[in-house]
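First the structure, in the form of structure tokens, and then the observations on it.
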Amino acid sequence: MQERIKACFTESIQTQIAAAEALPDAISRAAMTLVQSLLNGNKILCCGNGTSAANAQHFAASMINRFETERPSLPAIALNTDNVVLTAIANDRLHDEVYAKQVRALGHAGDVLLAISTRGNSRDIVKAVEAAVTRDMTIVALTGYDGGELAGLLGPQDVEIRIPSHRSARIQEMHMLTVNCLCDLIDNTLFPHQDD
């Protein structure tokens, strides 16, 4: 059991090292995309399923409340938090539309959709991205594996942050770290810390 525990930690560290080498440009582009949208008076819509839903909620909460330092609230909405809306849409046998309907209702040109999907193939996330495209929104996608169907929907203005792993647990861990990194970059760009 001890060796298995050490193997989990080692694999996680190796994935972080690989991501630290492969992803800085994509994360930087994503952060600047989010910052520019906020500076233009737009908002960020976020969605994901399971652990990805938790990451979407964490991002939105960090924007609305704060990340590590006090600052004004920033407009972000996690689309997976309203159980009444989600179950009303799903009850009409539109499971694939639970996020897309919200994107069409709430999204506007200049807004950003932060779409989080471990494999990039979740139908409801794919449909949300398709809806965002019709609303002239920019997409920031957090994926893993080969990026899945989601990667093929992205245009030149969009950003994919694809975790270099084929293990769901490692991808989800890196998605959380990436979300924290994005929050840090947004805060430090919009509200640079004053050195005392």
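Heads up, the Cβ atoms here are built off N, Cα and C, so glycines get one too.
The domain 'SIS' feature in Swiss-Prot is assigned to 34-196.
Under DSSP, Ser52 (mutagenesis position) is assigned to a helix (H, G or I) in the three-state scheme. For the mutagenesis result Ser52 to Phe, the note given in Swiss-Prot is Abolishes stimulation of DnaA-dependent DNA synthesis.
Arg71 (mutagenesis position) is surrounded by 14 other CB atoms, counting those within 10 A of its CB over all protein chains shown. Mapped onto three states, the DSSP output places Arg71 (mutagenesis position) in coil. In Swiss-Prot, a published mutagenesis experiment is listed as Arg71 to Gln, annotated Reduces affinity for DnaA. Strongly reduces DnaA-dependent DNA synthesis.
One entry in Swiss-Prot concerns the mutagenesis experiment Pro72 to Ala or Ser. Its note says: Strongly reduces affinity for DnaA. Reduces DnaA-dependent DNA synthesis. For Pro72 (mutagenesis position), no same-chain residue that is 6 or more apart in sequence has a Cβ closer than 8 Å to its Cβ.
Cβ environment of Asn83 (mutagenesis position): no same-chain residue six or more positions apart lies under 8 Å away. For the mutagenesis result Asn83 to Asp, the note given in Swiss-Prot is Abolishes association of homodimers into homotetramers. Reduces affinity for DnaA. Strongly reduces DnaA-dependent DNA synthesis.
Taking the Cβ of Lys101 (mutagenesis position) as centre and 10 Å as the limit, one finds 19 other Cβ atoms among all the protein chains shown. Secondary structure at Lys101 (mutagenesis position), taken from DSSP and collapsed to helix, strand or coil, is helix. The annotation that Swiss-Prot gives for the mutagenesis experiment Lys101 to Glu reads: Abolishes association of homodimers into homotetramers. Strongly reduces DnaA-dependent DNA synthesis.
For the mutagenesis of Leu190 to Ala or Pro, Swiss-Prot gives this note: Abolishes interaction with DnaA. Strongly reduces DnaA-dependent DNA synthesis. The structure shown keeps the original residue. Counting only same-chain residues six or more apart in sequence, the Cβ atoms lying under 8 angstroms from the Cβ of Leu190 (mutagenesis position) belong to Val35, Leu38, Leu39, Arg71, Leu74.
In Swiss-Prot, a published mutagenesis experiment is listed as Phe191 to Leu or Ser, annotated Abolishes interaction with DnaA. Strongly reduces DnaA-dependent DNA synthesis. Under the three-state DSSP scheme, Phe191 (mutagenesis position) falls in the coil class. Summarising the environment of Phe191 (mutagenesis position), the number of other Cβ atoms within 10 Å of its Cβ, over all protein chains shown, is 15.
Summarising the environment of Ser52 (mutagenesis position), the number of other Cβ atoms within 10 Å of its Cβ, over all protein chains shown, is 24. Counting only the Cα atoms, the space from Ser52 (mutagenesis position) to Lys101 (mutagenesis position) is about 19 angstrom.
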